[in-house]
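Everything below concerns the one structure shown next.
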Amino acid sequence: MSDSSAPDLPSKPSSLNAGQSSSLQTTNTGIGMGSGMGSGMGMGTYGNSYGSSYGGGYGSSMYGSGGYGMGGYGSSMYGGSRYGMGSYGMGGYGMGGYGMGMNTGMNGMGMAGSLAQGSEATFQLIESIIGAVGGFAQVLEATYMATHSSFFTMISMADQLSHLKTALGSMLGIYTVINWLKRIMGKLMGVKNKLTPDEFRKFQEKQMKKLSNSNNTGGPNKNTNKLSLKPLLLFLAAVVGFPYLLKKLIAHLAETSQMNGNFITSGGSLQGNLDPTKLEFARALYDFNPENEEMELKLARGELMAILSKTEPNSNQESTWWKCRSRDGKVGFVPYNYVEIIERHQRPVPEAQEEPAAAVLAERQQQPIIDSTEFQKMKT
């Protein structure tokens, strides 16, 4: 083959770099979210006071490993900031103020430091009470705002209903005016608008006659109470037919997706119907460990593979990374200089097989043709 030292990898196409950068971007996004949320809670309006107090306190170690030290309330207002390392520690009475010259020395553990350390728990308790009261005040404020907004919403709705009432009244007033005009026209023309008892009695007698005639003859509404089977048949068809059609549809979709999945897995989505007689095969010259196992194919020295494509998927140009398929069915890209193409040796078609057939044909053509007289002589 060649020497054992593997050559340098060629430059990757844009499709491989895009897949690798997307995975790295996902990882960096997770790191950014973690660091951003961690630092944002501590560096807010109150600095490390409420940030580290409620962030690291209730989140990681309030009374555990942090206690009132760096994790719980230590890094808050009265821990590492005011009475710890800030004001009365190394800054106030420690090294800066009265540390080196008077009382506390390098460590800041004099009278002021001991008082600050002793009163730290009390101030932290007061701080937690103030925080709880502040939270309760925020809840009350939110409740008040919700009640206020809902109250004014109801007022605006009542106002809109009053406008609707006015609009409906004006619309119904038109019909009132029309009825009033009809009455005036009836009075002018002598039409009686009021129904007299005699007229009502006549109307009632006519209705009774119509009802008796319909009961005797059957009438036009004879089959009104007969039950119809159409709603029942439609209901049964919907109950039985809809699940059947849905099952057929799901089976068809599953079969289609399975065929597409097999087609993509076999590499047919990019290469179409591959002809095995026209495929090129290659042998790995060196071991290759891919950086992105989803896009690249791992190679072992001497491994055989089939070359599916030598072009880039996006631009269809000649690429330095070839798409190959291994014996176990895995598909991926490999560098072109890590493999060698296996040349096929075509067997020549032997011409000796055609010579006997040609000789037999020539002999048959040279044989004399027997006519009818010679055939009669041969019979006698």
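The backbone N, Cα and C atoms fix where each Cβ goes, glycine too.
Here the original residues are kept at every noted site.
A quick note: this is a predicted structure, and the numbers were derived from the prediction, not measured.
With DSSP classes pooled into helix, strand and coil, the tally for the domain 'SH3' (277-344) is 5 helix, 34 strand, 29 coil. Annotation source Swiss-Prot lists domain 'SH3' at 277-344, citing sequence analysis.
Where Swiss-Prot documents Tyr286 to Ala as a mutagenesis experiment, the accompanying text is: No effect on activity.
What Swiss-Prot notes for the published mutagenesis of Asp287 to Ala is this: No effect on activity. Its Cβ taken as reference, Asp287 (mutagenesis position) is surrounded by 14 other Cβ atoms within 10 Å in the chains shown.
Residues within less than 8 Å, Cβ to Cβ, of Phe288 (mutagenesis position) and separated from it by at least 6 positions along the same chain comprise Ala6, Glu296, Leu297, Lys298, Leu299, Val334, Pro335, Tyr338. Quoted from Swiss-Prot, the note attached to the mutagenesis of Phe288 to Ala states: No effect on activity.
Looking at Swiss-Prot, you'll find the mutagenesis Glu291 to Lys noted as follows: Abolishes activity.
Swiss-Prot gives this note for the published mutagenesis Glu296 to Lys: Abolishes activity. Using a 10 Å radius centred on the Cβ of Glu296 (mutagenesis position) and all shown protein chains, the other Cβ atoms total 20.
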Between the mutagenesis positions Tyr286, Glu291, the one whose Cβ has the fewest other Cβ atoms within 10 Å is Glu291
Looking only at the domain 'SH3' (277-344), mean pLDDT returns 86
